[in-house]
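Encoded as structure tokens, the structure appears first; notes follow it.
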Amino acid sequence: MTKLLEINHIQTLCFAKGFSPARLNVATSPFRISRRGGGGYCSNACIPYRLKFTCYATLSAVVKEQASDFSGKEAALLVDELRSNFNSGRTKSYEWRISQLQNIARMIDEKEKCITEALYQDLSKPELEAFLAEISNTKSSCMLAIKELKNWMAPETVKTSVTTFPSSAQIVSEPLGVVLVISAWNFPFLLSVEPVIGAIAAGNAVVLKPSEIAPAASSLLAKLFSEYLDNTTIRVIEGGVPETTALLDQKWDKIFFTGGARVARIIMAAAARNLTPVVLELGGKCPALVDSDVNLQVAARRIIAGKWACNSGQACIGVDYVITTKDFASKLIDALKTELETFFGQNALESKDLSRIVNSFHFKRLESMLKENGVANKIVHGGRITEDKLKISPTILLDVPEASSMMQEEIFGPLLPIITVQKIEDGFQVIRSKPKPLAAYLFTNNKELEKQFVQDVSAGGITINDTVLHVTVKDLPFGGVGESGIGAYHGKFSYETFSHKKGVLYRSFSGDADLRYPPYTPKKKMVLKALLSSNIFAAILAFFGFSKDS
């Protein structure tokens, strides 16, 4: 079958093999990428696509993806197969769960180099960033699940009430069934495998749909999952919109989606048809409020780490904008400039430690933000672009118009607007004027301001005096609130999001009181009222026909 790939997919795919995606003629789609006198084959196992390339500025082409047909019928058969295997009880045992988790850990250890290469092909992600942000985080989550799985699976004993005496009660976790994980392109390994770890630990059958915009990672995940995991209950489906649509038309026991709000609405609408519960890991405009009493160098370094050293700003928890006072702004900007040069050199566009923009579409989106009326003249640092390499230098802007798209939309790139206020407390109103973000950051030594920030700022998560690190704490839930998402995961929260907590009450055949059965009499009512009010003395009096007032 010839699959028509999205333009973004093709552009990303071309760049992964060293061909400039910036000159693609997007006016014609589908299109053929051709060259006089021959073609080329992407032999890398991570990207199984046959392409023909060109030397010309204007290109047109069809890309043939070497993949099997995947229609609604195939999707239905897949879900039926996985549900049958789930219903057999195969995934519910501790032995199956632990073996699959151990296989994931082994996969990460044995294929770390392949994973790193795929992340570089898709995003030019530096090796150390790939290890810290994706590989080590995923391995850590897997090892925690292996260590704690027996404890997580154990029933939780809870208290019973006097009305059920004698009895005992437990909360028993059970797997939901067959679940769908749809992941994002910006951290394509972490955001694919981490929720799958939770789904497996909870005993589910799972289908992973990786993002087609990160084709090298998508192809690698399909290859590795088929090699390391139980394919009768764990599958990867590659593809774009048609494949995702076919999957969403099926009945799932849960859908876990990481991505943007626009697609999330489509996911929710599809899930509503079958009353399927969803987890939506989205994003938003994550603010960093910077007080004037901070260690300026440390604050600047940590803001950079949570912006440009975090996939070049293409992160849902990355710093989207900074708020500080008018008097302090120039000092903060100078500190950021100094540390940016230390991190990325005088020409950041040539730095190997700065990821590229994922594809031409997102590059153009960011470029248009910079060129918007009233924005370009607000640049105080950076603003350099290189379209052929899909790179934008770390860019700082001061007091861009509130009505600009840069302040109304999630930036998701290396542009950092700084908004100034008279008093640092005025920053709270700026944050509250926007939808609730996935993360919010505060830099201060003022404990009262810190307390107020935690109490008054509604966000998925908060880090004080740093950025993004809260997501590495596995005992903290990671998820959004409001428009930044629904539900949470990481650590035990991943296990719980893919589990149903079933309440179970155990009773014997003894202690069968007549009080609960007809005929209902005034005496029974007196005794039951006393019992339900936990007044044992009154219950005894009522049992013998006396009221507590007699």
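Backbone N, Cα and C atoms are what each Cβ position is placed from, and that goes for glycine too.
Taken straight from Swiss-Prot:
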{"type": "MUTAGEN", "residues": "Cys114 to Ser", "note": "No effect on solubility, but loss of dimerization and 80% loss of activity"}
{"type": "MUTAGEN", "residues": "Cys142 to Ser", "note": "No effect on solubility, but decreased activity"}
{"type": "BINDING", "residues": "Gly259, Gly260, Ala261, Arg262, Val263, Ala264", "note": "NAD(+) binding site"}
{"type": "MUTAGEN", "residues": "Val263 to Ile", "note": "No effect on substrate specificity, but decreased affinity for NADP(+) and increased affinity for NAD(+)"}
{"type": "ACT_SITE", "residues": "Glu281", "note": "active site, proton acceptor"}
{"type": "MUTAGEN", "residues": "Cys286 to Ser", "note": "No effect on solubility, but no effect on activity"}
{"type": "MUTAGEN", "residues": "Cys310 to Ser", "note": "No effect on solubility, but no effect on activity"}
{"type": "MUTAGEN", "residues": "Cys316 to Ser", "note": "No effect on solubility, but loss of activity"}
{"type": "ACT_SITE", "residues": "Cys316", "note": "active site, nucleophile"}
Between the C-alpha atoms of Cys142 (mutagenesis position) and the residue listed as 'active site, proton acceptor', the distance in angstrom, to the nearest integer, is 20
Give the number of CB atoms, excluding that of Cys310 (mutagenesis position) itself, located within 10 Å of its CB.
23
Most Cβ neighbours within 10 Å, among the binding-site residues Gly259, Gly260, goes to Gly259
Recorded positions near Gly259 (NAD(+) binding site): from Cys114, Glu281, Cys286, Cys310, Cys316, Cα within 10 Å gives Glu281, Cys316
When a 10 Å sphere is centred on the Cβ of Ala264 (NAD(+) binding site), how many other Cβ atoms does it contain?
22
What does DSSP say about Glu281 (active site, proton acceptor): helix, strand or coil?
strand
Where Cys310 (mutagenesis position) falls in three-state DSSP terms
coil
Other C-beta atoms within 10 angstroms of the C-beta of Cys142 (mutagenesis position) total 25
Residues near the NAD(+) site, Gly259, Gly260, Ala261, Arg262, Val263, Ala264 excluded, by Cβ within 8 Å of the Cβ center?
Phe257, Arg265, Ile266, Ile267, Leu282
Rounded distance in angstrom between the Cα atoms of Cys310 (mutagenesis position) and Ala261 (NAD(+) binding site)
21
Compile a sequence-ordered list of residues in the same chain as Val263 (mutagenesis position), six or more apart from it, whose Cβ lies below 8 A from its Cβ; state 'none' when nothing qualifies.
Phe257
Local Cβ density at Cys286 (mutagenesis position) - other Cβ atoms counted within 10 Å:
28
Under 8 Å Cβ to Cβ from Cys316 (mutagenesis position), same chain, six or more residues apart: give me those in sequence order, or none if nothing qualifies.
Ala184, Asn186, Thr258, Glu281, Leu282, Gly283, Gly284, Cys286, Leu438
So if I draw a 10 Å sphere around the Cβ of Glu281 (active site, proton acceptor), how many other Cβ atoms end up inside it?
25
